[in-house]
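If you check Swiss-Prot, you get these features:
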- M58 to F: No effect on enzymatic activity (MUTAGEN)
- C61 to S: Alters sensitivity to p-chloromercuribenzoate (MUTAGEN)
- S62 to G: Abolishes enzymatic activity (MUTAGEN)
- S62: active site, nucleophile (ACT_SITE)
- K65 to N: Abolishes enzymatic activity (MUTAGEN)
- K65: active site, proton donor/acceptor (ACT_SITE)
- C69 to S: No effect on enzymatic activity (MUTAGEN)
- D481: substrate binding site (BINDING)
Amino acid sequence: MSKFDTSALEAFVRHIPQNYKGPGGVVAVVKDGEVVLQHAWGFADLRTRTPMTLDTRMPICSVSKQFTCAVLLDAVGEPELLDDALEAYLDKFEDERPAVRDLCNNQSGLRDYWALSVLCGADPEGVFLPAQAQSLLRRLKTTHFEPGSHYSYCNGNFRILADLIEAHTGRTLVDILSERIFAPAGMKRAELISDTALFDECTGYEGDTVRGFLPATNRIQWMGDAGICASLNDMIAWEQFIDATRDDESGLYRRLSGPQTFKDGVAAPYGFGLNLHETGGKRLTGHGGALRGWRCQRWHCADERLSTIAMFNFEGGASEVAFKLMNIALGVSSSEVSRVEADSAWFGSWLDDETGLVLSLEDAGHGRMKARFGTSPEMMDVVSANEARSAVTTIRRDGETIELVRASENLRLSMKRVKGEAKHDIIGRYHSDELDADLLLVSEGGAIYGAFEGFLGKSDMYPLYSVGSDVWLLPVQRSMDAPSPGEWKLVFRRDDKGEITGLSVGCWLARGVEYRRVQP
């Protein structure tokens, strides 16, 4: 690493309120176990005019996952010790069951339970109880890929871990975290507060400077996948604990942050609640977190004993800020990609028959395309006539076929262009046997709308948009968790007579949920 330059970090931080507009936030940089930069700005609550401080607690959301895995390693031991308990937990399973290690590494193939809550009729601002979480997870019978073969983000993995840990130890996760993680690390005010409705020390905001900022409503109860609330000072203490134990081969963070592989031996991007990343040739470990009204991110570079943290009480770019702080501290500069103009033959929708996933491409100008495939849009650089890349995805076009590669997910898809005109004979009621949930499709004035119904309630009506013959998109931009699943892909099946018999409903988080038609 080049000479550490705090002035460049300070200059970047001074402009955060201007470049990332929102109510407030905090950032920090820790080097060699010492705080070299910490800053708070804005307000924890706009109405009460409560300032944001270094000691203001905020939900750290999915950053909690590494702490759940830390408890597993510290209070239980190796993940394999809970494999029998997981088999009993997933007692309705028909496919190959994942192992507990697969849960820790997001290789289980289980569909994300927050995404599935949408299919079960959940109200985005509704109450979600622990019993409902278990009911949803325990009804699962299948995975959307063979465990250990790919990466797919799944909050339910860590919710199940929490349940298994509590059952094994006979203690609450609240108590174990406090005793075995927070106290040794000096995280004085960190606490697992499972009920998001009970946290009122800081307000998270939806919106932006165009629509305005409004307090976000959250009423879910979660544990394992999220739920910890902590201040910047608490998170600094965690980074200092990591640094202080760096030379201990049995140290907790060293065990959490080791390299992981898929079952075929290929390096994996995630392990024990940590993203395993690289920048400027340096290995990073960390995680982001999101809930309606909140965003946060931490990164750690063990080789340089360097950590960055960003926490916002609005839906801004905390992940981008923490990553930029890391790059500035490491002296890594960004390079401009050489681009060519996108040929119109790229544009449109492309379907992978096996997964039911759809890639939608549109021109974004200046040699870029906007791609919709995962939970949020990606900007792709068109690097040649038949190849485009984003940070996580590479696509190559050969006539009417696109090869999509996400190397970090061990995923390679062959996608065909979606053609033809959509028929409107899809209206009716469809049933998922696995979820015991329905999808209702209706036509109003020639427009098609869909609604989900299940044990969590009945959803609003959502408009459907056709992209070709028997392939429709159903956008859902608000859900109990954040970010939302995005576009649900609906791929219909017909019999030999051309009659609709059912469909596959899926998104990146929850692929290929099968429905059969029960009522035209």
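Each Cβ is built from the backbone N, Cα and C atoms, and glycine gets one as well.
None of the listed substitutions appears in this model.
When the Cα atoms are compared, D481 (substrate binding site) and C61 (mutagenesis position) turn out to be 10 Å apart.
Sorting the mutagenesis positions M58, C61 by the number of other Cβ atoms within 10 Å puts M58 first.
Of all the mutagenesis positions listed here (M58, C61, S62), S62 has the Cα closest to the Cα of C69 (mutagenesis position). Taking CA atoms as the reference points, M58 (mutagenesis position) and K65 (mutagenesis position) are 16 Å apart. Cβ neighbour count for the residue listed as 'substrate binding site': 27 (other Cβ atoms within 10 Å of its Cβ, all protein chains included).
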